[in-house]
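Database features, via Swiss-Prot:
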MUTAGEN   Arg15 to Ala  Abolishes sequence-specific DNA binding; when associated with A-41 and A-70
MUTAGEN   Lys41 to Ala  Abolishes sequence-specific DNA binding; when associated with A-15 and A-70
MUTAGEN   Lys70 to Ala  Abolishes sequence-specific DNA binding; when associated with A-15 and A-41
Amino acid sequence: MEAAGGEQRELLIQRLRAAVHYTTGCLCQDVAEDKGVLFSKQTVAAISEITFRQCENFARDLEMFARHAKRSTITSEDVKLLARRSNSLLKYITQKSDELASSNMEQKEKKKKKSSAAKGRKTEENETPVTESEDSNMA
C-alpha cells in the first residue's frame, strides 16, 4: 500500500516538474522575443530545475514557520516572513495581502447587512397586523 502511495507522489512530482519546465520555457520565449536573445534548451532546463528546487525550499520554510507558530495552516504572515529579504517582493505581498483583507471585510459587512435585513423582514412578517377595530379600542 505504501509503495502505491510513493509511486503516486513521484508521479505528481514529475507532473509538477513538467509544469514548471513548460512555464519556464514560455517565459524564456517571451523574454527572447522581447530582448532579442536566445535561450538554449540546457539553459531553460537549468532555470526550471533551480526554480523547482527553490519552490521546494519555500514550501519547507513555510511549513516550518507555521509549525513554529503551532499552526497547521500557512498564513499570509508566513509568506511575508519568507519574502522579508526582498524589499520589493515584501512590499508587493504586503500590498496584495492588505487588498485581500479589505475585500474580505467588505464581503463580511455585506453578508451582515443581508442577514440583518432578512432578519428584519422575518420579524415584520411574524408581527400580526393591527386591524382598525383593535386600533379604535386603543383610543
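Just so you know, glycine gets a Cβ as well, placed from its N, Cα and C.
All features noted in Swiss-Prot, drawn onto the structure.
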{"residue": "Arg15", "record": "mutagenesis position", "DSSP class": "helix"}
{"residue": "Lys41", "record": "mutagenesis position", "DSSP class": "helix"}
{"residue": "Lys70", "record": "mutagenesis position", "DSSP class": "coil"}
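Cβ neighbour count for Arg15 (mutagenesis position): 10 (other Cβ atoms within 10 Å of its Cβ, all protein chains included). The Cβ neighbour count for Lys41 (mutagenesis position), using a 10 Å radius over every protein chain in view, is 9.
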